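> Questions regarding the structure given below will be posed in turn.
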Amino acid sequence: MAATTANPEMTSDVPSLGPTIASGNPGPGIQGGGAVVQRAIKRRSGLDFDDEVEVNTKFLRCDDDQMCNDKERFARSDDEQSSADKERLARENHSEIERRRRNKMTAYITELSDMVPTCSALARKPDKLTILRMAVSHMKSLRGTGNTSTDGSYKPSFLTDQELKHLILEAADGFLFIVSCETGRVVYVSDSVTPVLNQPQSEWFGSTLYDQVHPDDVDKLREQLSTSENALTGRVLDLKTGTVKKEGQQSSMRMCMGSRRSFICRMRCGTSSVDPVSMNRLSFLRNRCRNGLGSVKEGEPHFVVVHCTGYIKAWPPAGVSLPDDDPEAGQGSKFCLVAIGRLQVTSSPNCTDMSNICQPTEFISRHNIEGIFTFVDHRCVATVGYQPQELLGKNIVEFCHPEDQQLLRDSFQQVVKLKGQVLSVMFRFRSKTREWLWMRTSSFTFQNPYSDEIEYIICTNTNVKNSSQEPRPTLSNTIPRSQLGPTANLSLEMGTGQLPSRQQQQQHTELDMVPGRDGLASYNHSQVSVQPVASAGSEHSKPLEKSEGLFAQDRDPRFPEIYPSITADQSKGISSSTVPATQQLFSQGSSFPPNPRPAENFRNSGLTPPVTIVQPSSSAGQILAQISRHSNPAQGSAPTWTSSSRPGFAAQQVPTQATAKTRSSQFGVNNFQTSSSFSAMSLPGAPTASSGTAAYPALPNRGSNFPPETGQTTGQFQARTAEGVGVWPQWQGQQPHHRSSSSEQHVQQTQAQAPSQPEVFQEMLSMLGDQSNTYNNEEFPDLTMFPPFSE
């Protein structure tokens with residue numbers, strides 16, 4: 001029973017096991033007490049139901065509490081997870097933001113270091129603090145605080161203010177001006193505004209910049225001068241990049257000190273006269289730029305396009321106070337524009353002077369040694385009209401005037417001998433329009449540095465278009481070289497107007513003393529009274545047959561413009577009577593008597609009758625005396641004179657008889673005889689003391705040469721030794737061909753044969769410059785024939 005009673009408790013405790021046990025005990029003991037059990041079960045059935053409800057409710061409460069706890073726990077875990085995620089995300093975002101910020105700052109500082117010159121010049125990359133410090137120093141230097149003293153004046157290191165100003169204005173080709181930003185009043189303008197705008201400084205001082213610009217540009221100028229943020233509206237064109245930007249992007253910088261201004265406006269051009277000295281190449285460019293806006297109507301102002309660039313500066317500067325009478329003094333601190341105005345280069349096609357200024361006047365060509373074109377500059381089309389392919393492979397002589405072809409050939413031969421030196425020659429060039437253009441060609445040779453051989457000749461051909469320059473006349477129309485004296489070595493293209501003043505006076509003096517054939521009718525000598533003589537000889541007018549040997553370049557390379565200028569067609573016949581009276585053909589011996597007398601000493605081998613010795617004018621004696629003193633003493637020998645003992649003689653001139661046709665005259669001076677292809681002569685057109693002498697022919701052109709002697713040998717001019725007489729050293733080994741027999745031409749031949757006398761022409765020029773000296777017998781100790789006289 002106890003067990004039975006215990007079973008219900010057990011069943012009550014575990015209700016799910018009660019029915020199972022009751023139903024699972026069909027034994028008699030259980031069956032015998034089944035009623036009780038059933039009753040007990042029945043009796044407690046309600047209680048069992050309540051217990052089950054209570055047990056169920058207990059389990060439900062436990063489940064609810066557990067679920068609530070789980071929910072709370074899960075809720076707390078979700079909150080914690082979300083907060084942790086938020087914190088993690090926040091930390092990640094902050095790190096990312098900081099990393100991006102550091103990257104941006106590094107990029108900006110790197111860009112700043114590239115912009116600062118002191119940073120970029122360092123060998124290794126500086127740290128950020130150094131970059132910032134150098135950037136601040138650079139900004140201070142840009143604002144001028146680094147080079148200004150306490151009074152605010154600029155102190156350059158090595159230039160003064162005036163030198164710096166002139167250098168800046170010359171380099172910029174413009175003018176400097178300072179304008180008040182508030183009122184537009186011109187504070188300062190440089191004097192270079194006159195050559196740029198043809199306006200004096202006085203017109204700018206006291207006026208405003210608005211008065212100087214075009215009326216349509218006043219508003220734009222006011223916007224550029226304004227420093228307020230709301231002054232500009234709309235969009236702004238950046239001249240540097242060519243992009244259109246909104247003004248809001250730059251408005252914050254308009255009040256910044258040192259902000260840059262760059263704009264284009266039209267300024268009024270004045271009519272003041274410009275100094276001719278300042279009319280240089282830049283002035284031509286200015287005139288071309290001024291014409292860029294088209295033609296100017298009568299009575300209307302002329303405007304030109306000016307590009308203004310500058311910076312906004314504080315005015316007055318720090319530490320500088322304006323005077324009380326200044327109208328701007330009471331307005332307090334303000335700003336001003338410091339800018340440079342330059343003429344904007346225009347490319348307007350309607351410029352009338354573009355064709356004249358921009359048309360090239362020269363071109364470069366390359367030739368071989370024969371003168372054939374191997375390269376031609378493209379500017380030859382505008383200069384001479386030919387295309388480059390039309391000139392390539394052709395000789396430049398083919399385009400030269402026939403009278404100048406020999407001159408051009410000789411110049412090419414001469415430039416080859418000069419080896420790198422520049423040689424200039426002037427000739428007439430045939431253009432494509434069949435016109436003759438005066439061309440000045442400056443040529444030099446290019447040598448291979450390894451083989452030292454001449455590769456080609458480079459020529460710069462310039463078209464001379466100066467109408468005031470007279471063309472070079474032919475040789476037949478020029479003054480004879482023998483009369484020009486020291487000016488004979490000048491270029492043929494130079495006229496008498498181009499000679500130095502001293503040489504002009506020298507030339508006029510000699511021309512007065514040696515008159516032409518038109519002015520030789522009356523010539524009175526102070527010592528000898530002579531009568532007019534005349535002669536005619538056909539043999540003396542024969543042309544020179546070997547002029548090319550006479551004027552070859554190997555005679556004297558220092559005079560390339562004298563010898564090549566004589567062409568074959570210009571060599572005319574000349575008679576021996578064309579020798580001027582003031583020039584000596586050769587020197588005589590020292591055995592002349594002091595008084596003039598019939599020339600028994602001169603014997604022409606029976607061909608020449610006795611004639612009268614005529615004393616020439618004093619200038620010839622002076623010239624020959626000075627030439628003889630400066631001759632080379634190294635050539636002196638026993639029968640010849642040295643530079644210290646050789647006296648100078650005037651020419652003792654005798655007439656040549658017309659009957660001497662087969663051989664030239666021979667002169668006997670005591671025992672001194674020499675054969676010559678020419679004869680000395682007295683002054684034509686002057687009276688002589690002898691009435692039976694033959695007459696000389698009239699003077700022909702002086703520009704040609706003496707006829708050669710038939711059958712003469714090359715050694716015909718070699719002097720023969722004699723007693724008490726000497727021979728000029730330049731006659732030894734001399735060629736048989738001579739030009740007009742003047743002392744200057746003999747000196748040239750002497751120089752060609754005596755290289756030890758390189759300065760004889762310079763000495764001769766210096767000697768002939770002053771002819772005012774007085775010569776007497778003291779200067780001629782070996783002569784008694786010259787009485788004291790003064791010129």
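Cβ coordinates come from backbone N, Cα and C, glycine included.
Heads up, this one's the original sequence, none of the swaps are in it.
Grabbed the feature section from Swiss-Prot, which reads as follows:
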| type | residues | note |
| --- | --- | --- |
| DOMAIN | 89-142 | domain 'bHLH' |
| MUTAGEN | Arg102 to Glu | Reduces DNA binding. Decreases transcription factor activity |
| MUTAGEN | Leu132 to Glu | Impairs heterodimer formation with EPAS1. Impairs heterodimer formation with HIF1A. Significantly destabilizes ARNT?s heterodimeric interactions with both NPAS1 and NPAS3. Compromises SIM1:ARNT heterodimer stability. Compromise NPAS4:ARNT heterodimer stability. Compromise AHR:ARNT heterodimer stability |
| MUTAGEN | Val136 to Asp | Impairs heterodimer formation with EPAS1. Impairs heterodimer formation with HIF1A. Significantly destabilizes ARNT?s heterodimeric interactions with both NPAS1 and NPAS3. Compromises SIM1:ARNT heterodimer stability. Compromise NPAS4:ARNT heterodimer stability. Compromise AHR:ARNT heterodimer stability |
| MUTAGEN | Met139 to Asp | Interferes with transcription factor activity |
| DOMAIN | 161-235 | domain 'PAS 1' |
| MUTAGEN | Leu164 to Asp | Does not affect transcription factor activity |
| DOMAIN | 349-419 | domain 'PAS 2' |
| DOMAIN | 424-467 | domain 'PAC' |
> Can you work out which residues elsewhere in the same chain, 6+ from the ends of the domain 'PAC' (424-467), have a Cβ less than 8 Å from its Cβ atoms?
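Beyond its ends, the domain 'PAC' (424-467) has Cβ neighbours at 361-369, 371, 374, 380, 383-386, 390, 396, 399-401, 403-404, 407-408, 411-412, 415-416, 418, 491, 493, 561, 564.
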> Identify which of the mutagenesis positions Leu132, Val136, Met139, Leu164 has its Cβ surrounded by the largest number of other Cβ atoms within 10 Å, counting every protein chain shown.
Leu132
> From the DSSP assignment alone, can you count helix, strand and coil residues within the domain 'PAC' (424-467)?
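Its residues fall into 0 helix, 29 strand, 15 coil.
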> By DSSP, how many residues in the domain 'PAS 1' (161-235) are helix, how many strand, and how many coil?
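The breakdown for the domain 'PAS 1' (161-235) reads 36 helix, 15 strand, 24 coil.
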> If you draw a 10 Å sphere around the Cβ of Arg102 (mutagenesis position), how many other Cβ atoms fall inside it, taking every protein chain shown into account?
10
> Helix, strand or coil for Val136 (mutagenesis position)? Use DSSP.
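Going by the DSSP assignment, Val136 (mutagenesis position) falls within a helical segment, counted as helix.
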> Name the one residue among Arg102, Leu132, Val136, Met139 whose Cα is closest in three-dimensional space to that of Leu164 (mutagenesis position); these are the mutagenesis positions.
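Out of the listed candidates, the nearest Cα belongs to Met139.
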> Residue counts in helix (H, G, I), strand (E, B) and coil for the domain 'PAS 2' (349-419), per DSSP?
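Residue counts for the domain 'PAS 2' (349-419) by secondary structure: 34 helix, 13 strand, 24 coil.
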> Return only the integer: C-alpha distance in Å from Leu132 (mutagenesis position) to Met139 (mutagenesis position).
11
> Any idea what the Cα distance is from Arg102 (mutagenesis position) over to Val136 (mutagenesis position), rounded to a whole Å?
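It is 21 Å, counting Cα to Cα.
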